[in-house]
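Enquirer: Dumping the structure here so I can ask a few things about it.
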Amino acid sequence: MAPEMDQFYRSTMAIYKSIMEQFNPALENLVYLGNNYLRAFHALSEAAEVYFSAIQKIGEQALQSSTSQILGEILVQMSDTQRHLNSDLEVVVQTFHGDLLQHMEKNTKLDMQFIKDSCQHYEIEYRHRAANLEKCMSELWRMERKRDKNAREMKESVNRLHAQMQAFVSESKRAAELEEKRRYRFLAEKHLLLSNTFLQFLGRARGMLQNRVLLWKEQSEASRSPSRAHSPGLLGPALGPPYPSGRLTPTRLDMPPRPLGEYGSPRSRHGSGSYGPEPAEARSASQLEPDRRSLPRTPSASSLYASSTQRSRSNSFGERLGGGGARRVRALVSHSEGANHTLLRFSAGDVVEVLVPEAQNGWLYGKLEGSSASGWFPEAYVKPVEEIPVNPMNPVAPMNSMAPMSPMNELPSRSYPLRGSHSLDDLLDRPGNPTASSEYWDSQSRSRTPSRVPSRAPSPAPPPLPSSRRSSVGSMGAATDVKKLMSWEQNPPELFPRGTNPFATVKLRPTVTNDRSAPLIR
């Protein structure tokens, strides 16, 4: 047998075996998976029907209320629209079941027998033709050896059989390739029909939802404004905030939806609320009484949520910080979040707004200034930012002579206290009569050597005195304290006044290396 004919035969048999051993089993598995898909969709459709029916009932309840009729109408319309889309989707599933799965299952059963018979017929026919051709070639060889006069006719017969054999193997291979292509085309055309049905469904759904969603959004946003049915007594003054003055914690449902861009940031996800940032009116009410947080040892998402929900009337930022709001600190070193997304990442020099009044086990919770990132960070990584002290006589106007950002008022680096147990800040912050504190300072400066100097950054002025005492001694004490502090800043004392340096008489001996103590190296 010629090598090219044998190659054609092997290729044809490989195609038939591929259809029988790979394509048909894969098609059977596809039918099985499609039936599972149908069952899952029917379960999903039933669950969706129950869900949107429940939404419709809630909307009908809202229609009966006096404040949420518009929202109830929106819920009913949403439920009807989704149920209508669900019924349209069932048409797509029916197409998938009737035009695809049933045909594939039926064709698979028929095709398995057809391909098996075709393969057997081809194999038998090929062997019969090959045996006949081999027999004629043997007879021709015998006649040529005997010089038979019929050898020419036998040779013509062999050539004719060889041509027929070659045409048969070529045609059989083309038929096998065509059968293989028809099966893949059948699968592609059926799924193309399914995709077209999905496209029609999505087009109808888009046309149905495009205008309705915009209308629902406008009506929902309009419902955020106070209702005309409410009396002014319930909402407070006509020009006041939209929330009553007694409401300290706005509900999460009143907050606008979170922008889509915030879902990509893990830190903003942990730092924001469940429903997004608070609106302006809710923020003004919530600042009346901030959090009193009880935190665990290690910050976590649960502790963050717990700290944002616990409130206390007796302990707020306004009472702890004198109404000044959250304090600001500056980062000394960089801090990375690592694998814990509840930690705050910042670089050295960044300013962080502390949202927790006191450190909890060495951790502070704050928000990075200039961004929406918030989280936990070690207290040792930051230092307080110099604040502008407030004049006790006029709490609104700051003291210009104590501005911390002025280079003339900043003390040199050697002005840190070395041996003193108190500083100027301790004396200024001591409660009581400012005159008594100034007299104590005068006596201390005269009786002792000025070995202690004020710290680099002057601390804020002491809290205002009660109204009965502030009227009598406020101006005198404040003026005395300011003068003392200005004199210390302009003429700081020497680090070691003459005769007070304990190391002035110390003389160091020259060191000598004892080479005999070195190891012996051979």
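Each position is counted from 1, following the chain as shown.
Cβ atoms are placed via backbone N, Cα and C, with glycine included.
Swiss-Prot lists 1-239 with the feature domain 'IMD', giving sequence analysis as the kind of evidence. For 324-387, the entry in Swiss-Prot reads domain 'SH3'. Looking at Swiss-Prot, you'll find the mutagenesis Lys109 to Ala noted as follows: Impairs lipid-binding activity and hence PtdIns(4,5)P2 clustering; when associated with A-116. For the published mutagenesis Lys116 to Ala, Swiss-Prot gives the following note: Impairs lipid-binding activity and hence PtdIns(4,5)P2 clustering; when associated with A-109. Among the mutagenesis results in Swiss-Prot, Ile124 to Ser has the note: Partially impairs lipid-binding activity and hence PtdIns(4,5)P2 clustering. The residue drawn here is the original one. Among the sequence features in Swiss-Prot, the mutagenesis site Arg127 to Ala is noted as follows: Impairs lipid-binding activity and hence PtdIns(4,5)P2 clustering; when associated with A-135. Among the mutagenesis experiments that Swiss-Prot reports, Lys135 to Ala is described with the note: Impairs lipid-binding activity and hence PtdIns(4,5)P2 clustering; when associated with A-127. Looking at Swiss-Prot, the entry for mutagenesis of Trp141 to Ser says: Deficient in oligomerization (dimerization maintained). Inefficient formation of planar membrane structures. No effect on lipid-binding. For Lys146 to Ala, Swiss-Prot lists a mutagenesis experiment annotated as follows: Impairs lipid-binding activity and hence PtdIns(4,5)P2 clustering; when associated with A-145 and A-147. Experimental mutagenesis is annotated in Swiss-Prot for Arg147 to Ala, with the remark: Impairs lipid-binding activity and hence PtdIns(4,5)P2 clustering; when associated with A-145 and A-146. Quoted from Swiss-Prot, the note on the mutagenesis of Lys149 to Ala is: No effect on lipid-binding; when associated with A-152 and A-155. For the mutagenesis experiment Lys155 to Ala, the note given by Swiss-Prot reads: No effect on lipid-binding; when associated with A-149 and A-152. Quoted from Swiss-Prot, the note on mutagenesis experiment Leu214 to Ser is: No effect on lipid-binding.
Tell me about the surroundings of these features in the structure.
Expert: For the domain 'IMD' (1-239), the model gives a mean pLDDT of 85.
When secondary structure is read from DSSP and collapsed to three states, Lys109 (mutagenesis position) falls in the helix class. Its Cβ placed at the centre, Lys109 (mutagenesis position) has 14 other Cβ atoms within 10 Å.
Packing around Lys116 (mutagenesis position) is summarised by its Cβ count: 14 other Cβ atoms lie within 10 angstroms of its Cβ, all protein chains included.
Counted within 10 Å of its Cβ, the other Cβ atoms near Ile124 (mutagenesis position) come to 10, all protein chains included. According to its DSSP assignment, Ile124 (mutagenesis position) is helical.
Within 10 Å of the C-beta atom of Arg127 (mutagenesis position) sit 11 other C-beta atoms, taking all shown protein chains into account.
Following the DSSP three-state reduction, the secondary structure of Lys135 (mutagenesis position) is helix. Using a 10 Å radius centred on the Cβ of Lys135 (mutagenesis position) and all shown protein chains, the other Cβ atoms total 12.
According to DSSP, Trp141 (mutagenesis position) sits within a helical segment. Counting only same-chain residues six or more apart in sequence, none has a Cβ lying under 8 angstroms from the Cβ of Trp141 (mutagenesis position).
Remark: Lys146 (mutagenesis position) has no non-local neighbours by Cβ distance under 8 Å and separation of at least 6 in sequence.
In the three-state DSSP scheme, Arg147 (mutagenesis position) is classed as coil.
Less than 8 angstroms from the CB of Lys149 (mutagenesis position) sits no same-chain residue that is six or more residues away.
Cβ neighbours of Lys155 (mutagenesis position) (same chain, under 8 Å, six or more residues apart in sequence): Leu140.
Around the Cβ of Leu214 (mutagenesis position), a 10 Å sphere holds 10 further Cβ atoms from the protein chains shown.
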Enquirer: For the C-alpha pair, I'd like the distance in angstrom between Leu214 (mutagenesis position) and Lys109 (mutagenesis position), rounded off.
Expert: 51
Enquirer: Quick one: pull the CA-CA distance for Ile124 (mutagenesis position) versus Lys116 (mutagenesis position), whole Å only.
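Expert: Given the Cα positions, Ile124 (mutagenesis position) is 12 Å from Lys116 (mutagenesis position).
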Enquirer: Under the DSSP assignment, what numbers of helix, strand and coil residues are found in the domain 'SH3' (324-387)?
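Expert: Reading the DSSP string over the domain 'SH3' (324-387) gives 3 helix, 26 strand, 35 coil.
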Enquirer: For Lys116 (mutagenesis position) and Arg147 (mutagenesis position), determine the Cα separation and express it in whole Å.
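Expert: Taking the Cα atoms only, Lys116 (mutagenesis position) lies 46 Å from Arg147 (mutagenesis position).
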